[in-house]
Amino acid sequence: MSLSTHYHAHKPNVPIIMEDVFGWVREGNAFQVRVWLDDHEHDLNVGDDHAFSLLHWAAKGGHVAIAEMLLSRGARVNSTNMGDDTSLHLAAAHGHRQIVVKLLSRKADVNATNEHGMTPLHYACFWGYEQIAEDLISCGAAVNVCNKKGMTPLDVCQPMCKNTILEIAQEHGQSPNDRVPFKDTTWKGTKSRTRDATLSRYTGVDVSSLNLITKIAESHSGELWRGKWQGNDIVARILNVQEVTARISRDFQTEFPALRIFAHPNICAVLAAANQPPNLVIISQYMPFGSLYNVLHEQSSVVIDHGQAVRFALDIARGMSYLHSLDPMLLRFYLSSKHVVVDEELTAKLSMADTKFSFQEVGKAYSPAWMSPEALSRAPEDLNIRAADMWSFAILLWELNTREVPFSDLPPMECGMKIALEGLRVHIPPGIARNMNRLMNICMNEDPGRRPNFDQIIPILERMIL
């Protein structure tokens, strides 16, 4: 019997493997943590009974190597525990400067407040961590924000470093006398709790446990609903299958676990599924900005300049590189802006919930504009999937740089036929940067064997950001 099938007597719903990983992080056992993370079904953003994430414990314990490992694999920097502490609160309060610096470099919210109204700077000042206070102030931490008791970081500061911290604040243009009263923002729902561990432990769920609130969309694939499950915001996809036979139900049960990929920051995993014919439901985390297609082409508050466009492209390339490293590979994830989601930190993630099952839409292509000529004329089993995905990525690059929908003037069938048989291609307009123009052309090489792989283009995109 495997470890994952043993359960604690005092917590019958908590597998030993989950309990162990929190212990390994607290102990600083980097080797065991790495082994646990290498299983892509393990969700590194889960919380324990008090909603402490693995990153919370690494930050509190000062385990730099583990913190680096978690951050590199997509740990959510601004997740909060039950007391509304972020990992930055804990690192600052316990004097772990290396981790503070790493969290700040990952866009940690420097002025986040916990249930007491305390910011990370409050704790750095209270414990006299002068260098950490300077790091925080340099990144925008405010010295004049009051906690629930009306006290600023300088009010609670250790006398020995108060004058130094005051000078640092003044050098950064802050006026400590302009006190900012405490404002309770918890009602706004802006805080991001760690995921309940049950979200990544459950694979099969009962449809009746889903509270589906609002229908977001309906298409040939099925219905998309926003709702709640276990108190968490989720999106449920109810698949459109004419008749759910015993074989289809069995195939669904066999195929969906491969979509539970938690091990990469640029992949949005399937959390669970409900297999209750006639209902087949896929459950994933709700993303506030929706799909990249929505961000680019529909009403969205996101401002996309050239730098943000390249960052989106880099996120997508990193996610695709990881997918291409899997053995066996996913056969039916069709890359397009409709199948990429954007989280609250403007990180692009490949949506595993948009992967097609073997029984879905067989022989049909509803978004051919992003597909390579060979993908439109061959079955996935007979295709060089890596090369076909690179063509799709080139169309995404074109879309990010032009802000246009490819072949929007053509119906899908005509578009697909012309791409496959008549040489229809996107036109790269003048004004696109020369290096981006060249990258698009390389990725869209007519010879699939001459297209690069994602590991080769990631360094190119990284240089474009610098």
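From the backbone N, Cα and C atoms, a Cβ is placed for every residue, glycine too.
So, quick note: what you're seeing has the original residues, none of the substitutions.
Per Swiss-Prot, domain 'Protein kinase' is recorded for 210-465, and the stated evidence type is sequence analysis.
P257 to L appears in Swiss-Prot as a published mutagenesis result, with the remark: Restores the interaction with unc-112 when mutated at 'Asp-382' and the localization of mutated unc-112 to integrin adhesion sites in body wall muscles. P257 (mutagenesis position) falls within a helix when secondary structure is assigned with DSSP.
Under its mutagenesis entries, Swiss-Prot includes E374 to K with the note: No effect on the interaction with unc-112 or pat-6. If you take the C-beta of E374 (mutagenesis position) and look for same-chain residues 6 or more apart in sequence within under 8 angstroms, you find L383, N384, A387, A388, P448.
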Between 0 and 100, where does the mean pLDDT of the domain 'Protein kinase' (210-465) sit?
92
Cβ density check for P257 (mutagenesis position), other Cβ within 10 Å (all protein chains) comes to 13
E374 (mutagenesis position): secondary structure state under DSSP, collapsed to three categories:
coil
